[in-house]
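J.: Got a structure here, written out as structure tokens. Questions coming.
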Amino acid sequence: MVDTESPLCPLSPLEAGDLESPLSEEFLQEMGNIQEISQSIGEDSSGSFGFTEYQYLGSCPGSDGSVITDTLSPASSPSSVTYPVVPGSVDESPSGALNIECRICGDKASGYHYGVHACEGCKGFFRRTIRLKLVYDKCDRSCKIQKKNRNKCQYCRFHKCLSVGMSHNAIRFGRMPRSEKAKLKAEILTCEHDIEDSETADLKSLAKRIYEAYLKNFNMNKVKARVILSGKASNNPPFVIHDMETLCMAEKTLVAKLVANGIQNKEAEVRIFHCCQCTSVETVTELTEFAKAIPGFANLDLNDQVTLLKYGVYEAIFAMLSSVMNKDGMLVAYGNGFITREFLKSLRKPFCDIMEPKFDFAMKFNALELDDSDISLFVAAIICCGDRPGLLNVGHIEKMQEGIVHVLRLHLQSNHPDDIFLFPKLLQKMADLRQLVTEHAQLVQIIKKTESDAALHPLLQEIYRDMY
């Protein structure tokens, strides 16, 4: 009977080739960078919305040709006005006031002057123009009025004042009318909700696309594996391989094609090693198709695509391999077979050392109780890792990774609300996977040098060529 205590997903072990020492001492620092990225993403996502583009609906007649102003007008508001804030209200901010830009130049508004929010500079400019009845030289260029250039074209600046609704008849001595304040609150809430809804929709869309690509491209996933290991599958249970006799039986039925062409005449350890490589090559192909479906990946420079896959496939494979493992063994041959952990440990050295570290990692990884939607985002984050050596467009790839890590974090919060430390635990698992790949590659290096019959598959050799 197959024990089913742990979670499962697809794939089988992977063999490595030419490699010296995969991970550098800089790795922990690199993982720190990932954590900083995720923290900054979290801060951005939970921060308040800075309202910078609000405009009132209002008009005031301008003029054609030279501008002749209305007759006198009293002074406007005090230089600075702070609006009282009700705790919990929409305009509550660290400064205790609504943070609004000047309607004319975009500088920070000091208050509600002449019927609109304006800065001290534009308030004073409008007041002087009105009081002194200034006439400015006509300008037909419709100059854009900004903080840095607002003094260059007084004609266009005054027209901007009028167009946004400034009027000497609308003086409120810096206080915002109650109706305007209510209107502003409603506008801010609407904008915030619209932006939140839009961002949430984008994040959900990204998560959905990655999850669908995961289900589409991998032959085995955790749900399928759990059903098989629990004995709930409608078809026949997996054939258990626990000794040399059952191994030979499985080779004649489950993996007959893999042990053809002379492989069947080699010793059992070499045959198992060969089957592991064949499964790994198939998984590399699946991972390549999955990566192409990650939004933005296919648009990367081809060299960067190759580099990301070259450095990421083994980490991704060992993460997904956990899903077909439990404490007693692992599924093989598309779930049709189950090879026991004890049998793998009984193989002669160095082959007996290949799978045991993967079981140790899998038990800890499976304890996180991730589902396929979690794993799909985790694998995508592994592939789109901006610290891989030799990348050409590092900035763009880091931005991709930030987006995926952000989605992963939010998805975990939603999918596992009771485990607030799950996200940092997964970041640590990224570090553990790099170490696992390092140790695996070193072991395969030993096998390559000492076992003449255990040849490496050409694709796997290419993956490890000049990797570190």
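Cβ atoms are placed via backbone N, Cα and C, with glycine included.
Just so you know, the substitutions we noted aren't modelled in this structure.
From Swiss-Prot, for reference:
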- 239-466: domain 'NR LBD' (DOMAIN)
- SER280, TYR314, TYR464: indeglitazar binding site (BINDING)
- ASP304 to Ala: Reduced heterodimerization with RXRA. Reduced DNA binding (MUTAGEN)
- LEU370 to Arg: Abolishes heterodimerization with RXRA. No DNA binding (MUTAGEN)
- LEU391 to Arg: Abolishes heterodimerization with RXRA. No DNA binding (MUTAGEN)
- LEU422 to Arg: No effect on heterodimerization with RXRA nor on DNA binding and transactivation activity (MUTAGEN)
- ALA431 to Thr: No effect on heterodimerization with RXRA nor on DNA binding (MUTAGEN)
- LEU433 to Arg: Abolishes heterodimerization with RXRA, DNA binding and transactivation activity (MUTAGEN)
J.: Using Cα-Cα distances with a 10 Å cut-off, which of the binding-site residues SER280, TYR314, TYR464 are near LEU433 (mutagenesis position)?
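T.: Hits: TYR314.
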J.: Hey, which of the mutagenesis positions LEU370, ALA431 is the loneliest by Cβ count within 10 Å?
T.: ALA431
J.: What is the one among the binding-site residues TYR314, TYR464 whose Cβ has the most other Cβ atoms less than or equal to 10 Å away?
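T.: Output for this query is TYR314.
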J.: Which whole-number value in Å describes the distance between the Cα atoms of ASP304 (mutagenesis position) and LEU391 (mutagenesis position)?
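T.: The Cα atom of ASP304 (mutagenesis position) is 5 Å away from the Cα atom of LEU391 (mutagenesis position).
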J.: Of all the binding-site residues given, namely SER280, TYR314, TYR464, which is spatially nearest to ALA431 (mutagenesis position) at the Cα level?
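T.: Among SER280, TYR314, TYR464, TYR314.
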J.: About how far apart, in whole Å, are the alpha carbons (Cα) of LEU391 (mutagenesis position) and TYR464 (indeglitazar binding site)?
T.: 16
J.: Could you measure between TYR464 (indeglitazar binding site) and LEU422 (mutagenesis position) for me? Cα positions, answer in whole angstrom.
T.: 31
J.: Cα of LEU422 (mutagenesis position) to Cα of SER280 (indeglitazar binding site): how many Å, rounded?
T.: 28
J.: In the three-state scheme derived from DSSP, which category covers LEU391 (mutagenesis position)?
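T.: Looking at the DSSP assignment, LEU391 (mutagenesis position) belongs to neither helix nor strand, so coil.
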J.: Within the domain 'NR LBD' (239-466) only, compute the mean pLDDT.
T.: 92
